[in-house]
Amino acid sequence: MSNWTTYPQKNLTQAEQLAQLIKEADALVVGIGAGMSAADGFTYIGPRFETAFPDFIAKYQFLDMLQASLFDFEDWQEYWAFQSRFVALNYLDQPVGQSYLDLKEILETKDYHIITTNADNAFWVAGYDPHNIFHIQGEYGLWQCSQHCHQQTYKDDTVIRQMIAEQKNMKVPGQLIPHCPECEAPFEINKRNEEKGMVEDADFHAQKARYEAFLSEHKEGKVLYLEIGVGHTTPQFIKHPFWKRVSENPNALFVTLNHKHYRIPLSIRRQSLELTEHIAQLISATKTIYQKS
C-alpha cells in the first residue's frame, strides 16, 4: 500500500487521515447505511420512536421502529395507519442531516458515486445530485403493488397526509387504501423484503446502471471504498461487494466509519482502515481539514 502516501500514518488524527486519503484518491465509492442517519439523530429507537407510535408500541410491544416497519399487521387499514406515520417521520418531514451536508461538500470536489441501503430522504433534502445515488433497498416515499404484478412505482404524498389526519384507533379509512391500477391489489411501501424482494422500476435500473458503470470505470487506480454507518444486516449490498473489489485492486483502500468493529477479511486488512469516532463529528472535522488543505 505504499502507493498511498498517507496510509498508514499513526501520527494523524482520524479526521486528518480521512481528509488526506480523500484528497489523494482518484475516485470514491461510498456505501452508506443506517448508522449515518442515526448519527444525525434520526434513530429508530428511543423518544423519536416512542413519541410517534405509542399506540402501536402498547398493542404490539415493539422494541424499535425497524421491527415495527417489518411487522405483518392484521389488515391493510392498520398497515397504512402505521406506514403513513412512518413515511412522514422518515421521509416527508425528516429534516436535513448535517453530516450529509458536510459529506456533500467534500464529495462535490471528487469523482464519486454512492450506494445506500437507506430508504429515507437524507440525500434529497441535502441536495445531492440524484445521478450519483443508488438506492438499492427502495425508498419510503414510493409505493409498489403488494403482489409485484408489474415493475412500476407510484407516489402520492397528499394521500399519506390524509391517512395520518383521518386515521382512528390505528386504522385508516378503507377508501384511503391505495390499490394497484393493474391487478387492484393494495399498494405497499417500496422497500425490499427479504423473502419477496421489491419492485424494481425503470428508475431503479437506471440508478443501478449508472453505479455499475462507475465501478467499471474505476477498477484500477487509487479508489477509496468508503463505508459509513454500515452494519451486518444486509452485507450482500455494500460490505461484501466492497471487500471483493478491494481484493481485486491492489491500489484500492477500504475505509470504514463505524463505532462498532466488524470483521474484515484477512486478505484485505493491509488495504483497510477502521475509523471509530462519532460519525457526524468525524465527517464535520474531516470537512474542515479537507477544505483547508
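Even glycines carry a Cβ here, placed using N, Cα and C.
What Swiss-Prot lists as NAD(+) binding site is Ala34, Thr117, Asn118, Ala119, Asp120, Gln137, His232, Thr233, Thr234, Asn258, Tyr262, Ile279, and the listing cites experimental evidence. Counting every protein chain shown, 21 other Cβ atoms lie within 10 Å of the Cβ of Asp120 (NAD(+) binding site).
Cys149 (Zn(2+) binding site) falls within neither a helix nor a strand when secondary structure is assigned with DSSP, and so counts as coil. What Swiss-Prot records for Cys145, Cys149, Cys180, Cys183 is Zn(2+) binding site, and it gives experimental evidence as the kind of evidence.
According to Swiss-Prot, the feature domain 'Deacetylase sirtuin-type' maps to 8-292.
Asn118 (mutagenesis position): 23 other CB atoms within 10 A of its CB, across all protein chains. Where Swiss-Prot documents Asn118 to Ala as a mutagenesis experiment, the accompanying text is: Loss of catalytic activity.
For the recorded site, Gln137 (mutagenesis position), the DSSP three-state label reads coil. Neighbours of Gln137 (mutagenesis position), defined as other CB atoms within 10 A of its CB across all chains, total 17. Swiss-Prot lists Gln137 to His or Thr among its mutagenesis entries, and the accompanying note reads: Loss of catalytic activity.
Sequence-distant neighbours of Arg192 (mutagenesis position) (same chain, six or more apart, CB under 8 Å from its CB) are Ile136, Gln137, Gly138, Met198, listed in sequence order. In Swiss-Prot, the entry for mutagenesis Arg192 to Ala states: Dramatic decrease in catalytic activity. The structure shown retains the original residue.
The binding-site residues recorded for this entry are His232, Thr234, Tyr262, and the Cα of Thr234 lies nearest to that of Cys145 (Zn(2+) binding site). Taking the C-alpha positions, the distance from His232 (NAD(+) binding site) to Cys183 (Zn(2+) binding site) comes to 36 Å. Counting only the Cα atoms, the space from Ala34 (NAD(+) binding site) to Asn118 (mutagenesis position) is about 6 angstrom. Fewest Cβ neighbours within 10 Å among the binding-site residues Cys145, Cys180: this applies to Cys180.
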